[in-house]
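Engineer: Sharing a structure, written as structure tokens. Questions coming.
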Amino acid sequence: MALISRPRAPLWLGRLSRRLCGRHQACMGTMARPRRFTVELPDCSLTHFVLGDATDHRDARLAELLGPPGRSYALCVPLAPGEGCGPRVQAARVHHRLLQQLRRGPLQRCQLSKLLGYGPGDQAGEAQHGFLLRDPCDHPDTRRDLLQLLGSCQEAARPQLAEFQADSQGLLWQRLWELQGDRQVQVDCACVLPAQEPHLHPLLPDLLNSAVFQDRDAARAVLEECTSFIPEARAVLDLVDQCPKEVQKGKFQVIAIEGLDATGKTTLTQSVSESLKAVLLQSPPPCISQWRKIFDDEPTIIRRAFYSLGNYLVASEIAKESTNFPVIVDRYWHSTATYAIATEVSGGLQYLPPAHHPVYQWPGDLLKPDLVLLLTVNSEERVRRLQGRGQEKTKEEAELEANNVFRQKVEMTYQRMENPSCHLVDASPSRETVLQKVLELIQSSGR
């Protein structure tokens, strides 16, 4: 079943590809719109390419990325037809499962990169998450293994396998393959051409209500889709449904304190609450924190819905406690949104949503704090503190330590939050100095 691989295809293959593409486009007519793709490179830059008709244009960067030596493959997870968030949840689960399968077994021989497919417009629902796989040794069984993996998908919207190949004239082609019985069948082809970088990251239209939720109902709808395969989702929903939809803050101050790893946030929140005789709350709250590990292992849309609903549970507690005492909140909506944006938007700092984008705006139905403080430390102090830490870390905390670009994206995203914005506090000095500074900020904001 395996086919013989060659570094470059013969001349007749390029001619055949052109004829196949012409027939396909004639049959599809105006329905066949070019698909665009973006790939994150090791230096955190993004490269874009589009599928279209053959031209004489050759792009050295694309040839190096997708052409020989070795062989490259791509797959994107499509959305199934349907209304609501069900298709997005299903696609996210397929993508998550494929990632786990690609990281084990014989397909570990392939190098993985993030791939995003998107349409020519900027409408939500066009983005398709996927993978670019690079087989440096061009193993003869890689295509077969990938087709069998995709063939095991039971979902209606099944991913297709694309393979990249250069012809004798140096043009790059993408060919779609299917496994029909025990035969590998090519079902489509198109020429791979460079594309201009869009003005905004192509994922931005899909960020809202897929990673950053604008209201309680949007997050709730996602977990509702999960109750059949995550029993704990029903328990979370039951707790949320016990909370009134509209809550109001009491007469006392509500202060949210945010901070990256090694900023001393946990210690500071305790000290501030003791100094002010305030109630200390955490997000997610203890009533659902027992299920964090379960949801941390789920795809982004499910994980973020869980943390978003945790904020609404905390809001109910804030409303109750702030009638009698000041309230200090250890993390709130800003951290939920910040990590979602920094994780989902591929590439470096320049690809983040621009300032004043809707993803930086506080949800209209979530109780708002009076003041949000963001603790920061300089790099030297951060390294010193991290060396003394041994507690278990979340995936995102581990990423913060290992990936400086991700850390910069998190910091920049925090600083772009609005309504309310974050007040930066340098937490590098001694604990006593930082505590005094924070208490002064709280006092001045309450005047």
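Heads up, the Cβ atoms here are built off N, Cα and C, so glycines get one too.
Fair warning: this is a prediction, and the values are worked out from it, not measured in the lab.
The feature ATP binding site is assigned by Swiss-Prot to Gly259, Leu260, Asp261, Ala262, Thr263, Gly264, Lys265, Thr266. Here Swiss-Prot describes Asp330 to Glu as a published mutagenesis experiment; the accompanying note says: Catalytically inactive with subsequent loss of NLRP3 inflammasome activation.
Describe the structural context of each listed feature in the structure shown, including burial, neighbouring residues and relevant distances.
Structural biologist: In this structure, Thr263 (ATP binding site) belongs to neither helix nor strand by DSSP; it is coil. Residues near Thr263 (ATP binding site) in space but far in sequence (CB under 8 A, at least 6 apart, same chain), listed by position: Leu375, Thr376, Val377, Arg382, Ala427.
Within 10 Å of the Cβ of Asp330 (mutagenesis position) there are 21 other Cβ atoms, across all protein chains.
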Engineer: From the centroid of the CB atoms of Gly259, Leu260, Asp261, Ala262, Thr263, Gly264, Lys265, Thr266, the recorded ATP site, which same-chain residues not already listed sit within 8 A by their CB, in sequence order?
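Structural biologist: Counting only non-site residues, the set is Leu375, Val377, Ala427.
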Engineer: Around the Cβ of Gly259 (ATP binding site), how many other Cβ atoms lie within 10 Å? Please give the count over every shown protein chain.
Structural biologist: 22
Engineer: C-alpha of Gly259 (ATP binding site) to C-alpha of Asp330 (mutagenesis position): distance in Å?
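Structural biologist: About 9 Å separates the two Cα atoms.
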Engineer: Rounded to the nearest Å, what's the C-alpha distance separating Leu260 (ATP binding site) and Asp330 (mutagenesis position)? Just drop the number here, would you?
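Structural biologist: With the alpha carbons as reference points, the distance is 12 Å.
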Engineer: Among Ala262, Gly264, Thr266, these being the binding-site residues, pick the one whose CA is nearest to that of Asp330 (mutagenesis position).
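Structural biologist: Result: the closest of the binding-site residues to Asp330 (mutagenesis position) is Thr266.
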